Amino acid sequence: MSSASGLRRGHPAGGEENMTETDAFYKREMFDPAEKYKMDHRRRGIALIFNHERFFWHLTLPERRGTCADRDNLTRRFSDLGFEVKCFNDLKAEELLLKIHEVSTVSHADADCFVCVFLSHGEGNHIYAYDAKIEIQTLTGLFKGDKCHSLVGKPKIFIIQACRGNQHDVPVIPLDVVDNQTEKLDTNITEVDAASVYTLPAGADFLMCYSVAEGYYSHRETVNGSWYIQDLCEMLGKYGSSLEFTELLTLVNRKVSQRRVDFCKDPSAIGKKQVPCFASMLTKKLHFFPKSN
């Protein structure tokens with residue numbers, strides 16, 4: 001009887017090992033590859049947009065003409081998705097750090113996620129504010145689990161529109177593709193954002209979106225705004241509330257890669273191309289389905 005009783009309790013020799021294997025089996029069976037982030041909180045969340053057009057003269061950085069078109073386009077698209085959008089223009093480094101610290105310390109308990117966009121010049125692992133550069137990891141670090149508890153397990157999306165190198169992407173035309181580019185007005189000149197930005201790890205549930213692959217120029221039109229933000233906003237408008245977000249970003253990569261420089265003061269840039277990239281540390285599928293009121 002004692003032996004049978006032991007079997008029922010799971011204590012005979014080898015029993016604990018067998019139960020562990022069984023538990024592991026059921027855990028594997030319960031793993032859902034299509035699991036989605038919980039996006040039915042009261043609020044969608046905050047979307048910060050730091051827009052930098054002009055810089056302190058001592059930095060010798062050129063104006064980023066067209067960036068206000070990016071800011072307005074992003075504001076419209078993220079508002080449509082239900083975000084509370086907050087825009088800041090040409091902040092000094094100290095001001096920018098203060099604003100982002102304030103947002104990192106408020107409660108996001110009733111929010112789905114968080115978005116932060118930087119429209120600026122970049123260099124290495126830094127992004128430029130009006131008067132100085134700021135380390136990107138300093139900014140993302142404010143939203144890690146040990147600093148921002150209310151965003152633990154929630155998507156944290158950082159979008160960086162900045163140049164990331166000193167090379168243009170040389171176009172290679174696929175044999176089965178004819179590149180039919182639409183004509184553009186001469187007044188809409190293509191420029192590049194200065195310097196370079198590295199791909200940086202951030203942590204679980206972060207998504208780092210870059211306007212261009214590391215080591216290459218990011219192109220911006222002086223009237224319409226940057227290629228990346230134009231195409232990101234177009235895809236958000238068409239598929240933002242239906243398509244899984246990393247799938248949408250892949251479409252953005254394709255759209256931007258089909259562009260080329262037509263008008264530029266630098267003749268060597270004519271015909272050059274650009275491919276964005278993103279580094280996903282997301283652990284579930286991310287959808288921005290419309291909220292039910």
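Note that Cβ sites are derived from N, Cα and C of the backbone, with glycine treated the same way.
For His121 (active site), other Cβ atoms within 10 Å of its Cβ number 25. Look at Swiss-Prot and you will find His121 (among others) tagged as active site.
For the published mutagenesis Cys163 to Ala or Ser, Swiss-Prot gives the following note: Catalytically inactive active-site mutant.
Positions annotated as active site by Swiss-Prot, on the basis of experimental evidence: Cys163 (among others).
Here the residue is the original one, while Swiss-Prot reports the published mutagenesis Ser257 to Glu with the comment Phospho-mimetic mutant; loss of self-activation. DSSP classifies Ser257 (mutagenesis position) as helix under the three-state reduction. The number of other Cβ atoms within 10 Å of the Cβ belonging to Ser257 (mutagenesis position), over all protein chains shown, comes to 16.
Looking at Swiss-Prot, you'll find the mutagenesis Ser257 to Ala noted as follows: Abolished phosphorylation, leading to caspase-6 activation.
Record note (Swiss-Prot), mutagenesis Cys264 to Ser: Reduced palmitoylation, leading to increased cysteine protease activity. The unchanged residue is displayed.
Each residue contributes its Cα atom, and for His121 (active site) and Ser257 (mutagenesis position) these two points are 21 Å apart.
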